[in-house]
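J.: Pulled the feature table from Swiss-Prot, pasting it below:
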type: DOMAIN; residues: 59-196; note: domain 'MPN'
type: MUTAGEN; residues: HIS142 to Ala; note: No effect on CSN complex integrity and no effect on CUL1 derubylation
type: BINDING; residues: HIS142, HIS144, ASP155; note: Zn(2+) binding site
type: MUTAGEN; residues: HIS144 to Ala; note: No effect on CSN complex integrity and no effect on CUL1 derubylation
type: MUTAGEN; residues: CYS149 to Ala; note: No effect on CSN complex integrity and no effect on CUL1 derubylation
Amino acid sequence: MEGSSSTIARKTWELENSILTVDSPDSTSDNIFYYDDTSQTRFQQEKPWENDPHYFKRVKISALALLKMVVHARSGGTIEIMGLMQGKTDGDTIIVMDAFALPVEGTETRVNAQDDAYEYMVEYSQTNKLAGRLENVVGWYHSHPGYGCWLSGIDVSTQRLNQQHQEPFLAVVIDPTRTVSAGKVEIGAFRTYSKGYKPPDEPVSEYQTIPLNKIEDFGVHCKQYYSLDVTYFKSSLDSHLLDLLWNKYWVNTLSSSPLLGNGDYVAGQISDLAEKLEQAESHLVQSRFGGVVPSSLHKKKEDESQLTKITRDSAKITVEQVHGLMSQVIKDELFNSMRQSNNKSPTDSSDPDPMITY
C-alpha cells in the first residue's frame, strides 16, 4: 500500500512538473548523458555568449538534480540555502545533470558563503573528476522562502561576478514555501547582463506575487537579468536513485500539512495583501480629488492594474488554501478511516438500536 502510494505520488510529481523521459529505442537518446570533453573545451574557447547577451535561452534540468535541490531547499525552512549545479552546454542550452549543497550561513533574506564552503566546493569537484564525473560547475542555486523566484540586488552582483570569471554560469532560484503550497516546483533560471547594457523591451513574463517589502528590490534590478526557459528530463537509469531520494521527499510531504506548516507564510500573505489594498485605495483617493485629466486617466489605468494584481494574489491564496484543505481531507480518509474500520469489532453494527417497549 505504502509503496504503491509513493509510486503514484512520484508519478504525479513528474506530471505536475512536465518531466520528460529521454529513453527510446534510438541509442542517440542517451547523448544527453554523454560528456564530450573535446567539444566542451572548444565551446569554452569560442565563447559565443560574449557577442550575444541573450545567447543562452534554455535550461534542461535532470529530475535527480531537481529533486535534490527541492529537498535541500525544503530542509532550510524559512532560512535561505545555497548549492552548486554541475553539467554541460549544448548550443544555447545549459544542461544541469547534478547538484550538491554547500555548507553556508543563511538568513531569511540572504545567504553567505565562507572559506569552508569554497574549500568544500573545490574538494567535491575534484572528487567527482576522480570518480569519472567530468561535468563542470555550471551554476549556483539558492532559495527564496515565500517570496518568489527572482534575483535580488545581492543575487545580481553574485551572478554577474560569477559570469565574469567562470562562464557559462547560471543562477537558479527555488521557493520551497510556494512549492509546498502549490504542489508544483516554484523555480526560475536567470542570467545577468554586463554592466551598462540596456536590454530591449522584453515580452511580459508570467505573473508572480511579490511581497510589498520586496517590490522595490525587485523593481530596481529586474532589468539587469533575464530568465531562461526551464524543462526537465529523466532516464530509466535514474529510477533507483530517484526512488531512494523520493522516499525522503515523500515522507516529508505525507507527514506535513501546508495548512499547518505554512501558517506563518499564509498570515504574511494576507497581511501583505491588506497593505497592498490600502496602498491602492490611497492612490484611488488621490486620483479622484486632484490632478489634471490626462494624468488622472493614466493614474486610473495604473490603479486598475494594481487592483488586478491584488485580485490575482487573493485568488492564488484561496486556491492554495483549498488545495491544502483537500489534501488534509484525503489523508484523513485514507489513513484514519482504515484504522477505524480495523478497530471496529465484528459485533458492531451500523443499524439503529431497536425500540424497547414496556
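Glycine too: its Cβ is placed from the backbone N, Cα and C atoms.
What you see is the original sequence, not a version with the noted changes.
Remember, it's a predicted structure, so these values are computed and weren't measured experimentally.
Explain the structural surroundings of these features, please.
T.: Mapped onto three states, the DSSP output places HIS142 (mutagenesis position) in strand.
Listed in sequence order, GLU80, TRP150, VAL173, ILE174, ASP175 are the same-chain residues six or more apart from HIS144 (mutagenesis position) with CB atoms under 8 A from its CB.
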J.: Compute the average pLDDT of the predicted model within the domain 'MPN' (59-196).
T.: 85
J.: Suppose we draw a 10 Å sphere around the Cβ of ASP155 (Zn(2+) binding site). How many other Cβ atoms does it contain, all chains included?
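T.: Taking all protein chains shown, ASP155 (Zn(2+) binding site) has 22 Cβ neighbours within 10 Å.
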J.: Let's check the environment of CYS149 (mutagenesis position): how many other CB atoms sit within 10 Å of its CB?
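T.: CYS149 (mutagenesis position) is surrounded by 20 other Cβ atoms within 10 Å.
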J.: When you measure from the Cβ of HIS142 (mutagenesis position), how many other Cβ atoms are you left with inside 10 Å?
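T.: Total other Cβ atoms inside 10 Å, all chains included: 25.
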J.: I'm trying to understand the geometry here, so how far is the Cα atom of HIS142 (mutagenesis position) from the Cα atom of ASP155 (Zn(2+) binding site), in Å to the nearest whole number?
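T.: Cα of HIS142 (mutagenesis position) to Cα of ASP155 (Zn(2+) binding site) measures 9 Å after rounding.
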J.: In whole Å, note down how far the CA of CYS149 (mutagenesis position) lies from the CA of ASP155 (Zn(2+) binding site).
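T.: For ASP155 (Zn(2+) binding site) versus CYS149 (mutagenesis position), the Cα atoms are 11 Å apart.
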